[in-house]
Amino acid sequence: MSQFFFNQRTHLVSDVIDGAIIASPWNNLARLESDPAIRIVVRRDLNKNNVAVISGGGSGHEPAHVGFIGKGMLTAAVCGDVFASPSVDAVLTAIQAVTGEAGCLLIVKNYTGDRLNFGLAAEKARRLGYNVEMLIVGDDISLPDNKHPRGIAGTILVHKIAGYFAERGYNLATVLREAQYAASNTFSLGVALSSCHLPQETDAAPRHHPGHAELGMGIHGEPGASVIDTQNSAQVVNLMVDKLLAALPETGRLAVMINNLGGVSVAEMAIITRELASSPLHSRIDWLIGPASLVTALDMKGFSLTAIVLEESIEKALLTEVETSNWPTPVPPREITCVVSSHASARVEFQPSANALVAGIVELVTATLSDLETHLNALDAKVGDGDTGSTFAAAAREIASLLHRQQLPLNNLATLFALIGERLTVVMGGSSGVLMSIFFTAAGQKLEQGANVVEALNTGLAQMKFYGGADEGDRTMIDALQPALTSLLAQPKNLQAAFDAAQAGAERTCLSSKANAGRASYLSSESLLGNMDPGAQRLAMVFKALAESELG
């Protein structure tokens, strides 16, 4: 089954171009009117007095190359089909459209199709009288013995250098020389957990190695140099850094580009950046470019690192602002700092105290919740994410630990409730921890005001309902908690009646085919009908334990 949002395969590249133009922040992109099979994007603010810088290649590497058209970078980009070089006619058309007397530089990634098609177009353009030079970028170091290293993400840095000198009116020889220098001092290496999905691909599964990563996988899914037996971010980054250090000159300041190959989450890219800043390369890194998606391979689950050796003109070119959609501003690696809060601690202050009755209730409730962990997880797996038992068991173990270490104010219920509310936000994940914290915090405040325990618990319930948005009948723990607390208002010492009310409320959730709160609200009626809400069941079991005890 295809893993790609698109309309028609034949319109895919054109649709991609349209989207890029529509969202251009500088409003400086335009299609070149031509044969429908020729897809060229150009600068609207074209200045033919300057050297034109043209790049392109197969689509599927977005934002390359359209995302780098604009003042200070590319003049035009020629877009082929997905992972297919543009035609000779398309490249020649682009040259003719944007090249003036200053000439043009073609920047080409080192793949056979691109070399041949751009190369023949350059020869034809020269025959027509155009001053054309072509630079082939081969920055991939993953296969060091390869006579023709592939052009990958480092190509974007060459765009930046060439565009800088072209924008400032330098002649073609100078633009070419500076771009060649940049290319010869640019080193890239990629890694991926899996290859990419092609549009409309239904049979072939992306290549992947469970528990492993493929070093040097190509930007079209070509096999890499080796499969490594780890997916640990620090180990992967350090291995890549070792290979970059082996290829780089022994000294010299660097800018390093962190490129998302298309399918890596923002969170993972942040972790990768952190690992790079902790790697043996960190002392030489003056500038970071990214993390960002710059040269992708559709949805490939991978990333690449590119290092460029800095000298004065290269550094200035990299740091100069441009008017493109996707060039990220380089930044120096930042120090991780902490700001000390000037506010007084909001933590609950207390003195531990003893109360045998309260201690017995805390022991009973926490033990009940711990014992219910597996049962509630199984119930939650049918209507949620299968972790409610573990969530409440973790909270129960925390409170029980404080009890056993005699670190609870058992003789001051207002402070005890406030402390429980504070701890629950720390040890309970998700919204459940916050809701129960609201419940106990509000109840504790009501006790401070002189209310009795049942009144305080009902106040906690009211605040839980207000902030959480759920009510009785919404298939949540409130379906058991509210009937039980209502029963206690009428009969404060009748725990059996409270349990009966809670159990009846929990059982009513089996008859409900619609949840109005929590994760269950996203499930179908078929998934809910006949299954008791685990939160309601949990509360009913707590009241059952209390009713059957001799603590009441």
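Cβ atoms are placed via backbone N, Cα and C, with glycine included.
If you look for the noted substitutions, you won't find them, since the model keeps the original residues.
Swiss-Prot has this to say about the protein:
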| type | residues | note |
| --- | --- | --- |
| ACT_SITE | His220 | active site, tele-hemiaminal-histidine intermediate |
| BINDING | Gly58, Ser59, Gly60, His61, Lys109, Asp114 | substrate binding site |
| BINDING | Asp385, Gly386, Asp387, Thr388, Ser431, Ser432, Gly468, Thr476, Met477, Asp533, Pro534, Gly535 | ATP binding site |
| DOMAIN | 356-548 | domain 'DhaL' |
| MUTAGEN | Asp380 to Ala | Loss of kinase activity |
| MUTAGEN | Asp385 to Ala | Loss of kinase activity |
| MUTAGEN | Asp387 to Ala | Loss of kinase activity |
| MUTAGEN | Thr388 to His | Reduced kinase activity |
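Swiss-Prot feature annotations superimposed on the structure.
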| residue | record | contacts (Cβ under 8 Å, 6+ apart) |
| --- | --- | --- |
| Gly58 | substrate binding site | Gly80, Asp81, Val82, Phe83, Ala84, Ser85, Pro86, Gly113, Asp114, His220 |
| Ser59 | substrate binding site | Leu12, Val13, Val16, Cys79, Gly80, Asp81, Val82, Phe83, Ala84 |
| His61 | substrate binding site | Ile219, Val295, Thr296, Ala297 |
| Lys109 | substrate binding site | Gly57, Ile136, Val137, Arg150, Gly151, Ile152, Thr155 |
| Asp387 | mutagenesis position | Asn377, Asp380, Gly429 |
| Thr388 | mutagenesis position | Leu376, Asn377, Leu379, Asp380, Ser432, Pro534, Gly535, Arg538 |
| Met477 | ATP binding site | Asp533, Gly535, Ala536, Arg538, Leu539 |
Whole-number Å value for how far Gly60 (substrate binding site) lies from Ser431 (ATP binding site) (Cα to Cα):
40
Cβ neighbours within 10 Å, counted over all protein chains: which one of the binding-site residues Gly60, Gly468, Pro534 has the most?
Pro534
Remaining residues near the recorded substrate site, that is with C-beta within 8 Å of the centroid of the site residues Gly58, Ser59, Gly60, His61, Lys109, Asp114:
Gly56, Gly57, Ala64, Gly80, Phe83, Ala84, Ser85, Tyr111, Ile219, His220
Integer Å distance between the CA atoms belonging to Gly468 (ATP binding site) and Gly60 (substrate binding site):
44
Pairwise over Gly58, Ser59, Gly60, His61, Lys109, Asp114, annotated as binding substrate, what's the top Cα to Cα distance to the nearest Å?
15
Can you see whether DSSP assigns Asp387 (mutagenesis position) to helix, strand or coil?
coil
When a 10 Å sphere is centred on the Cβ of Asp114 (substrate binding site), how many other Cβ atoms does it contain?
25
Where does Gly60 (substrate binding site) sit by DSSP, helix, strand or coil?
coil
I'd like the Cβ neighbour count for Asp380 (mutagenesis position), meaning other Cβ atoms within 10 Å of its Cβ, all protein chains included.
24
Site with most surrounding Cβ atoms, counting all protein chains shown within 10 Å, from the recorded positions His220, Ser431:
His220
